[in-house]
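One structure is given below, encoded as structure tokens.
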Amino acid sequence: MAAFRTTAWRLISGVLGVICLVLMAALGVLLKNSLTKRSVQPGPSADLQEEYNLHEEEESCLGCLGSGCYSCQEKWIGYQCNCYFISNELKTWKDGRDFCVSHNSSLLQIQTRNEPAFMKFSTSFYWIGLSYDEEHHAWLWEDNSTLSQDLLPFFKSVNPKNCIMYNPRGRILDAYCEKKFRYICKQQLI
């Protein structure tokens with residue numbers, strides 16, 4: 001009877017050992033296939049490339065923000081080589097723009113979809129520095145640069161006669177320019 005128990009345990013442990021080996025082999029094959037597929041991709045995705053570019057820009061600014069060579073004004077937020085003022089005060093689009101100009105900045109100009117990532121917690125809408133130029137039939141930023149193609153789809157359904165508001169969660173709205181909303185100023189450091 002004792003020999004039977006020993007033999008049964010040996011048989012069970014042998015079967016379990018074989019199952020473990022098969023599972024480890026399968027895991028190895030899956031891991032190898034996963035790594036191979038990643039290395040076959042032609043290049044980084046646009047989002048990864050953008051994230052890399054932002055990281056490079058951030059690295060170039062590490063020595064600047066707060067070190068004395070560049071610093072943001074009081075109540076302004078430093079982020080990726082820029083200073084941002086996020087208002088709590090409600091103003092018309094023009095009054096918001098005038099405030100920004102008086103502080104050597106402009107209403108927010110969004111250059112990438114991820115630019116205002118530092119304020120994703122907010123649910124408010126803010127005036128930004130984009131308006132429709134009737135003469136050129138194009139959306140222009142305050143510096144007269146055109147709206148980038150990757151941002152253009154967000155502006156298809158807005159009324160060109162209105163001013164543009166942005167929500168940090170990625171929503172774009174238009175509103176009568178004389179309405180009062182919060183606004184965001186942006187000052188480029190570099």
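Including glycine, each Cβ sits where the backbone N, Cα and C put it.
As annotated by Swiss-Prot, domain 'C-type lectin' applies to 79-186, with the evidence given as sequence analysis. Within the model, the domain 'C-type lectin' (79-186) carries an average pLDDT of 83.
Among the natural variants in Swiss-Prot, L65 to S has the note: In allele CD94-01 and allele CD94-03. The residue drawn here is the original one.
Counting every protein chain shown, the Cβ of F85 (variant position) has 19 other Cβ atoms within 10 Å. For the naturally occurring variant F85 to L, Swiss-Prot gives the following note: In allele CD94-01 and allele CD94-03.
While the structure shown retains the original residue, Swiss-Prot records the natural variant G96 to S with this note: In allele CD94-01 and allele CD94-03. In this structure, G96 (variant position) is part of a helix by DSSP. A sphere of 10 angstroms centred on the C-beta of G96 (variant position) encloses 26 other C-beta atoms.
Among the natural variants in Swiss-Prot, F155 to L has the note: In allele CD94-04. The residue drawn here is the original one.
For the natural variant N167 to T, Swiss-Prot gives this note: In allele CD94-04. The structure shown keeps the original residue. N167 (variant position) carries a strand DSSP state (E or B).
For the natural variant P168 to S, the note given in Swiss-Prot is In allele CD94-03.
For the recorded site, Y176 (variant position), the DSSP three-state label reads coil. Of all Cβ atoms in the shown protein chains, 11 besides its own fall within 10 Å of the Cβ of Y176 (variant position). Y176 to H appears in Swiss-Prot as a known natural variant, with the remark: In allele CD94-04.
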Between the Cα atoms of F85 (variant position) and P168 (variant position), find the distance and write it as a whole number of Å. 14
How many Å separate the Cα atoms of G96 (variant position) and Y176 (variant position)? 14
When the number of other CB atoms within 10 A of each residue's CB is tallied over all shown chains, which of the variant positions N167, P168 has the maximum? P168
What does the DSSP secondary structure composition of the domain 'C-type lectin' (79-186) look like, as residue counts for helix, strand and coil? 19 helix, 36 strand, 53 coil
